[in-house]
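Residues annotated as FAD binding site in Swiss-Prot: Gly2, Gly68, 95-96, Arg120, 141-144, Val375, 652-653, 660-662. What Swiss-Prot says about the mutagenesis result for Met143 to Ala is this: Reduces catalytic efficiency 10-fold. Here the residue is the original one, while Swiss-Prot reports the published mutagenesis Arg144 to Lys with the comment Reduces catalytic activity 400-fold. Experimental mutagenesis at this site is recorded by Swiss-Prot as Arg144 to Ala, annotated: Abolishes catalytic activity. The substrate binding site feature in Swiss-Prot is assigned to Arg144, Tyr537, Gly660. Experimental mutagenesis at this site is recorded by Swiss-Prot as Lys479 to Ala, annotated: Reduces catalytic efficiency 200-fold. Here Swiss-Prot describes Tyr537 to Phe as a published mutagenesis experiment; the accompanying note says: Reduces catalytic activity 17-fold. Quoted from Swiss-Prot, the note attached to the mutagenesis of Tyr537 to Ala states: Abolishes catalytic activity.
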Amino acid sequence: MGVTVIPRLLGLKDEKKIATTVGEARLSGINYRHPDSALVSYPVAAAAPLGRLPAGNYRIAIVGGGAGGIAALYELGRLAATLPAGSGIDVQIYEADPDSFLHDRPGIKAIKVRGLKAGRVSAALVHNGDPASGDTIYEVGAMRFPEIAGLTWHYASAAFGDAAPIKVFPNPGKVPTEFVFGNRVDRYVGSDPKDWEDPDSPTLKVLGVVAGGLVGNPQGENVAMYPIANVDPAKIAAILNAATPPADALERIQTKYWPEFIAQYDGLTLGAAVREIVTVAFEKGTLPPVDGVLDVDESISYYVELFGRFGFGTGGFKPLYNISLVEMMRLILWDYSNEYTLPVTENVEFIRNLFLKAQNVGAGKLVVQVRQERVANACHSGTASARAQLLSYDSHNAVHSEAYDFVILAVPHDQLTPIVSRSGFEHAASQNLGDAGLGLETHTYNQVYPPLLLSDSSPAANARIVTAIGQLHMARSSKVFATVKTAALDQPWVPQWRGEPIKAVVSDSGLAASYVVPSPIVEDGQAPEYSSLLASYTWEDDSTRLRHDFGLYPQNPATETGTADGMYRTMVNRAYRYVKYAGASNAQPWWFYQLLAEARTADRFVFDWTTNKTAGGFKLDMTGDHHQSNLCFRYHTHALAASLDNRFFIASDSYSHLGGWLEGAFMSALNAVAGLIVRANRGDVSALSTEARPLVIGLRPVVKVPAAELATSQ
């Protein structure tokens, strides 16, 4: 559910071979290194168990059954298999959501527009009265998977096998698409001018200008306006994705070039960068005046807003214009051409399969118990070798307290903040923890230390990580779905482009991006009878503007106070507008309004992440936020200071530099487990595999490592 940024989406349609299996996609992203951690390829680090644990029996908790938590479980399973006889790992997974796949029970799938969940990976099964034979699936979270997401495909390979088939996701621009912005209407597929209805479209021109200004050229002349180490970002992306780049080049990117770029541009918004690029292009004459009527300033603003709605062809970034250029550059450097769908009916199956594989690879030495409990507080408690403590409430609000050797907190930042902030930031002789403000029973702990312990003596150091987590920006996001007959696209009033009906719409109607996605539910090899109509996929302010129409949210089945039909009709109404197409003498009612109205009444559905318990869609850095995000990303390096005896680790896309993507959640899970291995081995990084060591020693430590412990951390 993250931000799709594909500068090459429209331009390189035929350059790269389309992957048809999980294994082919896995090879596409196996080498990629991110600029914040350029010294390590995460898929390579995860190719084998991350390291070894000392012999013994471990009791470990994972809080959260989403992608980060289950990936951490899988890695713990591989570690368990390496333990000697008589040793093992007992994992307790805390997951409060009754609809989680971890609590799968008869009846859940029978709920009309709700399905099983794996954290924010969730789907809604749509059926016409018979849940055993669904009509289509609404992929609420995690609906598409970039080819360069090497760790995602690594785990997909574990879950499904390399031979499992995959399909290209029908992104705007990959399928015939219509773009509507003010008086501007474009139909296109790809970015070759001959594949645009208007080869001289200002939309296509501003796309090329902004892509060049932000990305530049992979070879030849440097043209980007925001270079990294005086070269185009496209050239840096090529190094990061090379199979065998020079080690010194990667080190320079991570330790010099990328930090310099951050220092220079972390205070610059994406919107300001786009305006500067457009202004320079206009002054050079690359972009002409608009209609010869608007003056210079208004022409520049027109182009800035035009790109703001169009983006790189998959939907605009205007709602994200306040994010930092640094955050956008991370996504630009994550350079790819295609996104795919998985070989599943619903994407929750990916996480469920990985959960089952974790227990298989554990070779009988991994024991897993799932607890349907809500974790309210965490702390260290006890005298010497203080153990990690979790206080939780079950579905009847009975209080429970458990001690663990280690805890991985695998929940988004808005959920984590109250869990880790209640016990304060320094040692206390005794504390009463729990949700006393809700009138619930509490529990008394003695000799209490903060859960995210970074110092024995500095409350400010301990507060720093908690406040950093609390200040991360959570982007607002929402989706509105409906079900249509696939044959509806064959009606004569649905326009065609290049011999196919329009299947994606990007517009300023308030709906933002709209997709028609064929159902994964098919019979006897026939074409799917139904398709999911993602009527609206919005971010930030676009999402906020729709919220008053959502009725009973975040999930909107029919109720007495607000019906799904009433909610959906407001979406249809937004598309009722007059549009004038090229060559037409008059504006006519927009055909898309008619397609939206074709949807089945019973299956209209909205999911708004901001009003969901996750409190938002995905982490995204605003200007200045890099310093919070990066501290969270490096948090696991506290394990190098074994004498600190911190037993907590964090794992979520929120604590990565790829907020909203499974790849970010998986990366943070690897970080957490690598840190756990080092901590279990008293700071000895040689316990990690050679490939996994940069996960810890390749990053700047979040704590000062005492001189006596420094040798083992080298």
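Cβ coordinates come from backbone N, Cα and C, glycine included.
Location within the structure of each feature annotated in Swiss-Prot.
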residue	record	DSSP (3 states)
Glu95	FAD binding site	coil
Arg120	FAD binding site	coil
Ala142	FAD binding site	coil
Lys479	mutagenesis position	strand
Tyr537	mutagenesis position	strand
Ser652	FAD binding site	coil
Gly660	FAD binding site	coil
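Residues Arg144, Tyr537, Gly660 are listed as the substrate binders, and the farthest two of them sit 14 Å apart at their Cα atoms. Within its own chain, Ser652 (FAD binding site) has Gly64, Gly66, Gly68, Ala410, Val411, Pro412, His413, Leu416, Ala665, Ser668 as residues 6 or more apart in sequence whose C-beta sits under 8 angstroms from its own. Among the recorded positions Arg120, Ala142, Met143, Lys479, Gly660, Leu662, the ones whose Cα sits within 10 Å of the Cα of Tyr537 (mutagenesis position) are Lys479. A gap of 11 Å separates the Cα atoms of Met143 (mutagenesis position) and Lys479 (mutagenesis position). When the alpha carbons of Gly660 (FAD binding site) and Arg144 (mutagenesis position) are compared, the span between them is 11 angstrom. Cα of Leu662 (FAD binding site) to Cα of Arg144 (mutagenesis position): a distance of 10 Å. If you take the Cα of Arg144 (mutagenesis position) and the Cα of Arg120 (FAD binding site), they are about 14 angstrom apart, rounded to a whole number. Each residue contributes its Cα atom, and for Lys479 (mutagenesis position) and Arg120 (FAD binding site) those atoms are 13 Å apart. In this structure, the recorded positions Ala142, Met143, Leu662 were compared by how many other Cβ atoms lie within 10 Å of their Cβ, and the smallest count belongs to Met143.
In this structure, the recorded positions under consideration are Glu95, Lys479, Tyr537, Gly660, and the one with the smallest number of other Cβ atoms within 10 Å of its Cβ is Tyr537.
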